[in-house]
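**Q** Dropping the structure in here first, questions after.
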Amino acid sequence: MGKDSFTPLYDGGDSSHVHLNKFGSNQLSQSKKSWIARNFSRRECIRFVPKSHDVSRCKCGRPRERHSQQALESGQGSEEWNVASCTTKHPTNAYGEIDFEGYGGQKRAPYLRMSHDTDANLVITLMLKRWNLEIPNLVISVTGGAKSFVLKPRLREMFRRGLIKAAKTTGAWIITGGTNTGVMKHVGEAVKEQQLMFGSDTQVNVIGIATWGIVDKQSDLISEKNGKYPALYSMEPTPGHQGAMLDPNHSHFFLVDDGTEGKYGVEIGMRSRIEEAIMKVKTDSRSEAGSIGVPVVLLVLEGGPNTVATMYELIKKKVPAVVIDGSGRAASVVGFAYNHTIKRNVDGQTINVIDPQYEDEVRAKVVEVFGAKGADKTYSMIKDVLEDEKMISVYSLDGEISQDIDLAILKALLKANRSSPVAQLNLALAWNRIDLAKSDIFTEEQQWTTETLSAAMLTALLDDKAEFAELFLQNGLSMREFLSLDILCKLYAEVPGNTTIKPLLQKEMGKRQVKTIDMDVVGEVIEELMGDMFESYYRKDGHYFGELASYAEGLVLKNRKSSKDLLANINRIDPLPTPYLDVFLWAVLCNRRELARVLWEAGREPMAAALMASRLLKRMASRAQEDNTITDISSDLYDHARLFEERAVGVLDECFNENETLSQTLLVRELDHYSRMTALELAVSAESQDFIAHTSCQVLLTRLWMGTMAMNTRWWKVLVCLYLPVLIFPIIYFVPDEQHERQAAEREHQKSLNQKSSKVKSHKEKNDAPVVPVYRSKEEKAVSNDEEARVGTENEEEDFQLEDYIPEIREDDSMEVIMRNKKLGFCDRIMHFYSAPFSKFVGNVVGYLAFIFLYAYVVLFNFPRFDPAKTLGGIHPTEIVLYFWVFTILIEEIRQLAAKPPKYIKDKVSVYFSDTWNFVDIFSLTVFIIAIILRFFTNSRIFTASRIILSLDIIFFIVRSLQIFSVNRLLGPKLVMIQKMMQDLAQFIIILAVFTIAYGIALHAVMFPSPGIYARNNTWVTITSVVQYPYWQMYGELFLDEIQGEKPKEFGEVDPDGRWLSPLLLAIYMVFTNILLLNLLIAIFNYTFERVQEDSDKVWKFQRYDLVQEYHSRPVFAPPLVLLGHILIFIRWVWRMCRCGHPPRGSTMKIGLSPAEMEQMDNWEFQAAEMYIHQQQQKNSGTLEERVRALGDRVDCINSQLNRVLDSMSGTRAHALTDGNGLEGGHDSEGRLARMEVELSSNSESLQKILALLQQQPPVKGQAAVPIQLTLLHYKARSSPYPGSTAKRFAVQDNMVDWQVPFPDYKPVNYTAPVVLANPVWADKDLMAMSPRPELPYNQMDHTCNVNRVSYNGTYVVKDGLPLNPMGRTGMQGRGLLGRFGPNHAADPVVTRWKRTSAGVMLQGGKKVLEFVAIQRKDNNQWAIPGGMVEPGQLVTQALKAEFGEEAMAKLNVSQEEKERIAKQIERLFQQGQEIYKGYVDDPRNTDNAWMETVAVNFHDDKGDLFGDITLQAGDDAAAVRWQRVSGNIPLYASHVSILEKVAKMRDAAF
C-alpha cells in the first residue's frame, strides 16, 4: 500500500456537486487516482478453451474475438479451464463514480471492479479511508431471489419500511447483490421510496456486491487510465444481453471479477469474506467498552438453493439469519420447516430437529420448489440451519411482530447473544435502540448490578445516549458505586472538541503545563465561569481530589496490572460525596441537554443545581459569542440556560405551593457543595430575573427588608422613631406581636370550646372511629405546620415560626435572628428596630442628604484659601466635619470590600467593582482626596484647581444618590434604562466620532490650506477647531458666516475655494449626523426603553436583592456615626478570634442547618421536584401533537389487524369458490366481506370524529389529561401484574373489552389471593372451586351475609353462577384481593378546605385553590383519598366517618374532654356532605367476577376553622397523611383524580 493510503478519495457527504471539485480530472492528482489501480486488479482470460457445444466461445464465456492472439495460441489442445491457470491479473480498469442517466436526483455511486481473490481488509480500508464511509453499527446482508419475483403488497410494504427503519435507526450498511433484479431491486426501491419521502440528506448506505461478468454495459464503466468520474450509465438494457443492469438506488458497488462472463455467483465468496472482515471492525464509540465488533445479520427473502447454501455458510460463522416467511421459494420452505421443529437432546446439547411427522412434507416441499436434482443436499442444509435455534428467526406476516420487521431483524441478533445479556446490551447501545433494551434486555428475569452496568453507563455518557443512562439508573446502577475519580477525569478528558468548554480546559492545562486533565483543572475552569464568589470543592476538598487522588495514583504505579480493581475498591470504601452533581456538571459543561436533564432529575438539591447550570451555560454562551465562528453554539447555550432557569422556578413554585415557610428556608440555607452559597445567591449570580421575581423570593426579601417589623410599617413612622426612640413602643408593630396575639386568640377560642364541651355528657357513638388530636414536638411541627389552618378570619396570615423548622440558632447569624419569632423585651425592640434593613436605609438616606447639603454649603459658602498663619489654616469647622464625614464613608467602603465572600483580595476587588455604584463611590472618594490634598497648597493656581475639582466632584456624590430611587417600583427600572442607554451611547459615540473627525479635518483643510496665506500657524487652535466646530454644528450652531469667510477677524481669512465648498460639506455632514445618526440613536434608546419596560417589574424585583443584601450587612448607624459600628465589629472580631480561633461570620443572608435538618430539607425539595417533573410530563403528554401521535399509532395497529383479516378473508373466499360447495361458500364469504366493509366504514367515521374533537378542544395549559372514557372502558383493571402478586392478566385490547364482542380465544387467568381463600369474615366462599356452584342472591340484599349485592350501575349479568363485570373483560377471573363476588362497596370521604397562604386564600387563574386530606397507601405507596370497604351491616354514612378516622386521624392518648371536642367538630363537618360520585371504580384489583364500587362524598370546611387545631396523623392502614392540593397533575390511586375533578367543578375551584 502506498504512503498515501489514508488520503480520502471519496467524500461521503453531499456528492452531487462536490465531486466536481474533489474528483474532477483537474483537481484530483494522478497519485490519488492511481492508488486504486495499484492495489486492486481485474482478471483476463489468457487461454482460449472452446466450449464443447460452441467452439466459437471460450469456457470463460467470452467469444473468440475478445481474446488476444497469445490466448488463442496457448489454449490450443487444452480441454480444462480454471481461473487459477487460465486467467491473469492486471490493474483494474473500471473504477470511479457511476452517474445513472435519467436519475439526476441520485448521488453518484462509487464503484470498483476487483479480482475475486482480493484481500477483504483492503476492501474495508477502501470503504472507510477512501470512500469515507462511517463505521456501521450493523450490517444487514440481504440475500434471496436473484430473478424478479412478486411479493404480496402488504409484505412488500412491511419489508421496505422495516428494512429502511432498521438501517436508519442503527446506522447500518445494507449489502446486496447490487443488480436491478430480484431481492436487490426490492431493496433499491425501498431506498428510493425513503429518499423521496425524507430527501437525499437521509442517505442509507446500500452496498452492491455483484459479479462483473453478468453486468450489462460494462464498456460504460471501463477507463484504461485514471478511472471514470463520472461514468455515464444508461439504464436501457442491451438487446440480447443475458446479464443484469446495476441498480440505480445503491450507493456503492463492488464488481467481482474471476475472468469469466455470464457466470452467476462469482461474488459469493468475496462477499462472505468482506462480511467476515467487517465483523472484526470495532464500532465507533468514545468508550472502549462501547466499541464492539460490527454485528452482521442475514435477511432472507425468497431465493433458491444458493440462498440456502448462503444461510448454511453464514450460520456456521455465527451470523444469525432472519427468514421472511411467505415471500416464496427458499424462505417459505425454511419457514415451514422452522414452524414444524421440536427440541431434542443430542450429546448433552439441545438442538432443533424437524418433527418426524412432518419430515416427508418438508422433503416434498424441497423437491417441489427446487426440483429433484440436489434436493437431498438442500434438505440436509436446511436441517443443519435449523439446529441452532438462537441463530435463526422466522418473520411471519401474520405473526405477533408483523408490524415491525426492523425489530425482527434486530431481535435476531439479540437472540443470537441470548447467553450474554451484557453483549445484548452492547448491541442495543451501539444501535441506540432504547425500545429493544426496555422490552428484551431489562426484563424481570434479569437482575442487573452496578458492576455489570458500569461499562455500558460510561458508554452511554460518552456517546450522549441519555435514554440509556436513565434506564440504567432505574435498573440497579448506583451512581455512588459507579463514579470514581478515574472515571470522572476520563469523562472530562473525552470532552468533544467542538464544545465551548474544551478550549477553556486546554488553556488551563497550558497554564499548569500538564498533559492530563485532573479535577483541579476542572475546578479552576468552573470557578472562572461561576465568578469570583464561587470556590469549587474540586479544588478545596483535598480529601477527595487531593490526597485520595495522589494515593490512588501511587497504587496504580505500583500495581499496574490491577489498577482498575484498586481504584474500584477505593471507590467502594470512600465514594465521591456528590456523584450525581459531578456527572451533571460534566453534562452541562458539554451542553448535553437530555443527559443533563436525566441527571438533574435523579440528583439532589435540584433548585441549586439548575441555577448553577444556568450560570455556567450563560457564561459559556458569552464566551462563545466572543468567537464569531460559533455564534450558533451561543444561541443554543442560552436556550439551554433558559430551560434550567425554568426548572428552578418550577421546583420553587412547587415548594412554595406546598409550604411557604420551608420554600423560603430553601432559598437561604447554606449549600456545602456550592461554595456555601445559597440558592438566592446562585440565582443572582445567574442573573435569573424570573427566579428572583418569584413570590417566594419576594416575600422573603420583604421580610428581610422589614426585619421583625410588621410588613405594612410606613416609612414616616420609621423616620420619626429613628430620632425619637421612645416612640418605637407605641407606633411600631412587630411580627412577634402579631404571633402572640394570634396565639392568645387561639387560647381564648379553645377555652370557650372547652367550657361548652364540659356541659355535654360523655357519649360514644356506635360506629364512630376515634378521632383525637396529637401533641406535636418541634420535629413533628416541621412536617405539619404549614398544613394546619389557623383559627381566625379568612384573611389572617399563617404562622411563620422558623425556629420550629430550624431549631439550631447561632448567635452570629443575623439572618436567623431576624427570622426568629420570640417575645421582644424593651431592649430587644430597640435593637431589632435599628438593625432592620429598612431602618438602616431610611437612616442612610437622611444621613446622605445631610452630607450633600453640608458638601454644597462648604463649596458654595465656606471654602477659603489655606492660610498657615491662621488657626486651622483658616478652614471653617463645617469643612472639617465634611472631611470627617467623607473619612467615615471611605472606611465603610473598605469594610464592604473586606466583607466580600472571596478569600483572595484580587477576587474581593473583582466582586466589589461588579457593582457600578461601588465604582462611582471609589471614583468620587478618590477625586475628593486629591482635591483635599491640593487644597492645602498655598499656590493660588493649585488652590483654584482644588476648588474646581471639589466643585465637580459633588456631581458624582449627588448622582450617587440615585440609588435611593431603586427602592421604588416605578423609578428603579428607570435607573436600569439609564445604565443601558449609557452603554448604547458609548458605542454610538464611536460611530459619531468617525463622521465628526472626517468632516472636521476636511472642513479645516478646505478653509485654511497650509502652507500659504490662509494657513493657521497655531497648532493647538487647528486641532481644537477640527473637533469643536463639527460638534457644535451638530446641535444647530452652524457658523455659516464664519465658514463663508464673512468674519475674517474673529474666525480667520477663509480660502476663496473653501467659501463655496464649506457649505456643501456642512450640508452633507448635517444629513448624516442630524438626520441619520441622531435618529439612529433615538431608535436605539427607544428599543432599550421598550425592552426594559416590558420586564420592568422583574427588573425592579431583581434590583431589590442587591439593595436588601447591602443594607442587611451594613452597620446599624449611618455615616458619620457608622464609625461606632466599625469599632463594635472590630471588638467582636477580636473577641471571637481569642475565644474560638476563627472570625465571626458576620451578618449574612444565610441559614446554617444541621446534617439531619439538611437531609429533611433535601428530601422535601426532591419530592417537590418529582412533582414538578411529573406535571411537566403530564403537560407534554397532554399536548395535541402527542395525543394525535398516540392515536396514529393505534390507527396503524388497527389498520394492520384489519389488513390481516382482509388477507385471510380473501384467501378463504378464493378457496371457497374453487371448492365443490363454491356457491354456498361464496355467499358466506360475500356476506362476511360486506359486514367487514360496514365495520371499516364505521371505524373510519369514528376516527375522523375523534381527530376533529382533539383539534377543536386542545388541552388547557396545566390541566391533566384525565381519561375521558373513564365510564366506558376500564384501564387500570386490565393492568399487570396484579397488585401484590406476579400474576399477569390475559391481554385484552380496548375493542375486545365489551362482553357483547365475540372473543373465542379469551382465556382469563384464574386468581384469588391467598388471604381471600383463607375465608375471612369479609369474604365469600370460593365458588370457583365448587361444582356445581351455589347461587348467591346477586342484584339484591344478601341477608345471610348482611351484604348489599346491588350494583350502583344497575343490574349486572350472572353467567354460570358468577357475576360478570358490568364494564367488560379484565383478563382475570376469580376475586383477586376482593372479598365479595360482584360489587364490593367502598366509601371515600373527600375532606376539603381552601388552601391559604400568608396573603389569604390562594388563587390560580382567578379561581380558588382547594386542598384535600390525602393518605399514602401502604401497599403501593400511592396517594389516595382516605376510604375503605363498607363492612357487613354498616351504613355508608357510618363507613365514611369510620374510614376517615382510621386513615387520617391517629389513636392517641389524650384527655376524654379533648376527644369529645374533636368528635363534635368532625360530626359538624360530616353533617354537610355532598355526594360527588356513585358507581364503578376503575381499580387494579377488579376482576371479571368482582369489582369495586364507591360512594364519594365531599365534606368541605369552608372557613377553615373546623380543622384549625386538629392534627392529621396516619393510622394503621396508611403510611402517611397530609393536606394535598387538588390538581389534575397529581397522580392518585385508581379513579380518584376524576373524583377530585368533580369536586373542583362543583366548588368552582382550580384544577
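Placed from the backbone N, Cα and C atoms, the Cβ positions cover glycine too.
Unsubstituted: the structure retains its original residues.
Copying in the features that Swiss-Prot gives for the protein in this structure:
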- E893, Q896, N918, D921: Ca(2+) binding site (BINDING)
- Q896 to A: Severe loss of Ca(2+) sensitivity and increased sensitivity to phosphatidylinositol 4,5-bisphosphate-mediated activation (MUTAGEN)
- K908 to N: Severe reduction in ADP-ribose-mediated channel activation (MUTAGEN)
- N918 to A: Severe loss of Ca(2+) sensitivity and increased sensitivity to phosphatidylinositol 4,5-bisphosphate-mediated activation (MUTAGEN)
- D921 to A: Severe loss of Ca(2+) sensitivity and increased sensitivity to phosphatidylinositol 4,5-bisphosphate-mediated activation (MUTAGEN)
- K1047 to A or E: Does not affect channel activity (MUTAGEN)
- E1110 to A: Mild loss of Ca(2+) sensitivity and increased sensitivity to phosphatidylinositol 4,5-bisphosphate-mediated activation (MUTAGEN)
- N1365 to D: Does not affect channel activity. Acquires sensitivity to oxidative stress (MUTAGEN)
- 1394-1546: domain 'Nudix hydrolase' (DOMAIN)
- Q1438 to R: Does not affect channel activity by ADP-ribose. Acquires sensitivity to oxidative stress (MUTAGEN)
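For the listed features, I'd like the structural context: burial, neighbours, distances.
**A** Other Cβ atoms within 10 Å of the Cβ of N918 (mutagenesis position), summed over all protein chains shown, number 17.
Other Cβ atoms within 10 Å of the Cβ of Q896 (mutagenesis position) number 17 in total over all chains.
K908 (mutagenesis position) falls within a helix when secondary structure is assigned with DSSP.
The DSSP secondary structure for N918 (mutagenesis position) is helix.
Look at K1047 (mutagenesis position): DSSP puts it in coil.
Under the three-state DSSP scheme, E1110 (mutagenesis position) falls in the helix class.
In the three-state DSSP scheme, N1365 (mutagenesis position) falls into the coil class.
In the three-state DSSP scheme, Q1438 (mutagenesis position) is classed as helix.
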**Q** Per residue, counting other C-beta atoms within 10 angstroms of the C-beta, which of the mutagenesis positions N1365, Q1438 reaches the highest number?
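**A** When each Cβ's neighbours within 10 Å are tallied, N1365 leads.
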**Q** Of E893, D921, N1365, which recorded positions are close to E1110 (mutagenesis position), meaning a Cα within 10 Å of its Cα?
**A** none
**Q** I want the residues beyond E893, Q896, N918, D921 whose C-beta is within 8 angstroms of the mean position of the Ca(2+) site's C-beta atoms, in chain order.
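**A** Going along the sequence, the neighbours appear as E892, L897, Y912, D915, W917, I922.
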**Q** Measure from the Cα of D921 (mutagenesis position) to the Cα of every one of the recorded positions E893, Q896, K1047, N1365, then give the nearest.
**A** E893
**Q** Could you tell me which of these mutagenesis positions, D921, E1110, has the fewest other Cβ atoms within 10 Å of its Cβ?
**A** E1110
**Q** Name the secondary structure element type, per DSSP in three states, that contains Q896 (mutagenesis position).
**A** helix
**Q** Using other CB atoms within 10 angstroms as the count, which residue among the mutagenesis positions K908, K1047 scores least?
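**A** Sparsest of the mutagenesis positions K908, K1047 by Cβ contacts within 10 Å: K1047.
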**Q** Determine, to the nearest whole angstrom, how far the Cα atom of N918 (mutagenesis position) is from the Cα atom of N1365 (mutagenesis position).
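**A** Per the Cα atoms, N918 (mutagenesis position) and N1365 (mutagenesis position) stand 76 Å apart.
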**Q** Spatially, and counting Cα to Cα, which of the recorded positions is closest to K908 (mutagenesis position)? Options: E893, Q896, K1047, N1365, Q1438.
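**A** So, spelling it out, the nearest of the recorded positions is Q896.
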**Q** Restricting the comparison to the recorded positions E893, Q896, N1365, Q1438, which residue's C-alpha is spatially nearest the C-alpha of K1047 (mutagenesis position)?
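**A** Checking each of E893, Q896, N1365, Q1438 against K1047 (mutagenesis position), the shortest Cα distance is to E893.
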**Q** Would you mind checking how many other C-beta atoms are within 10 angstroms of the C-beta on E893 (Ca(2+) binding site)?
**A** 15
